[in-house]
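Trainee: Please see the structure below; I have some questions.
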Amino acid sequence: MHTLVFCSFKGGTGKTTLSLNVGCNLAQFLGKKVLLADLDPQSNLSSGLGASVRSNQKGLHDIVYTSNDLKSIICETKKDSVDLIPASFLSEQFRELDIHRGPSNNLKLFLNEYCAPFYDICIIDTPPSLGGLTKEAFVAGDKLIACLTPEPFSILGLQKIREFLSSVGKPEEEHILGIALSFWDDRNSTNQMYIDIIESIYKNKLFSTKIRRDISLSRSLLKEDSVANVYPNSRAAEDILKLTHEIANILHIEYERDYSQRTT
C-alpha cells in the first residue's frame, strides 16, 4: 500500500480538495481501493465525503494517541472503493502539540497492520500547521505531496518542509513525491518567478499539471462528491485527473487499460 501525505503550512492551498479528488479519481478511474484519512481537526475531508463527525467520534487522533485496536473507525463512503478514517473533535486539542516530542508510530503501525492488506493507496490529509499531528503523518507516510498556491507566503513555506522532514529523520529528496500548484491562472505574469523559486528549493519536484481556478471545485464539495463525478466537463475535473495520472505514473501504479480509457 502506498501512503501519501498531502500537506501545506498555511490554509487555502487546495490541500483537502486535492486529497479528496485525487483519492476518488484513483478509485473511479484507475480501479484502486483507496483509504482517505482525515487528520485535520477542521474535518473538511470528512465533510466533503458526506461523513458527519460526532463529538464522540473516534478518528485518527485516537490511533495516534492510543494503542487500542481501532479497526472499527474505518467508515465506508458513498463512493465505490473509497473508505474513510474520519477526523475526531479531540484532535483539535492536539493541533499544536509539542513538535519536539517523539512520534508514537501508532499511526504507521495501524496503517501497516490493519490497512495495507486491504487497500492499494492511503491518502492522509494533514492540518495546515507544524504540530504533532502533522509529524505523525510524516512518519507514517511513504511519500509527501506539498500543496501550494502561486503566492509568496505559500511558496516560502517550502523551506519549512525541509526543516520538518529533518526533524523526523526522512531524506527530503526521497520523501517528497511532488509539489502541486492550485489556483493557477495562466495569465499571471509572475508564474515563471514562482516556478523558478520552487525549482531552486526542490529541483524537478513540481508536478507538470497545474490546477486552474474553477468554481466547480467548491460547488462539488457542497454536493459532497468529487468534481469529476459532479462536473465531469469542468477544467478542475480535467486538471485533477491529469494530476492523478501523473502521481500514479511516478509511483509506478499499474491500472487496467479500461480505466485509463475512461479519462478521455
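Here, residue 1 is simply the first one shown, and the rest follow in order.
Cβ coordinates come from backbone N, Cα and C, glycine included.
Quick paste from Swiss-Prot:
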BINDING   PHE9, LYS10, GLY11, GLY12, THR13, GLY14, LYS15, THR16  ATP binding site
VARIANT   ASN56 to Asp  In plasmid pCHL1
VARIANT   LEU90 to Ser  In plasmid pCHL1
Trainee: Taking 8 Å from the centroid of the Cβ atoms of PHE9, LYS10, GLY11, GLY12, THR13, GLY14, LYS15, THR16 as the cut-off, which other residues in that chain fall inside it around the ATP site?
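Mentor: Same chain, not in PHE9, LYS10, GLY11, GLY12, THR13, GLY14, LYS15, THR16, Cβ within 8 Å: SER8, PRO128, CYS147, THR149, SER154.
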Trainee: When you measure from the Cβ of GLY12 (ATP binding site), which residues in the chain that are at least 6 apart have a Cβ under 8 Å away?
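Mentor: THR149 - these are the non-local Cβ neighbours of GLY12 (ATP binding site), listed in sequence order.
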Trainee: Counting Cβ neighbours within 10 Å across all chains shown, tell me which of the binding-site residues LYS10, LYS15 comes out on top.
Mentor: LYS15
Trainee: Using all protein chains in view, find how many other C-beta atoms are within 10 Å of the C-beta of THR13 (ATP binding site).
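Mentor: The answer is 24.
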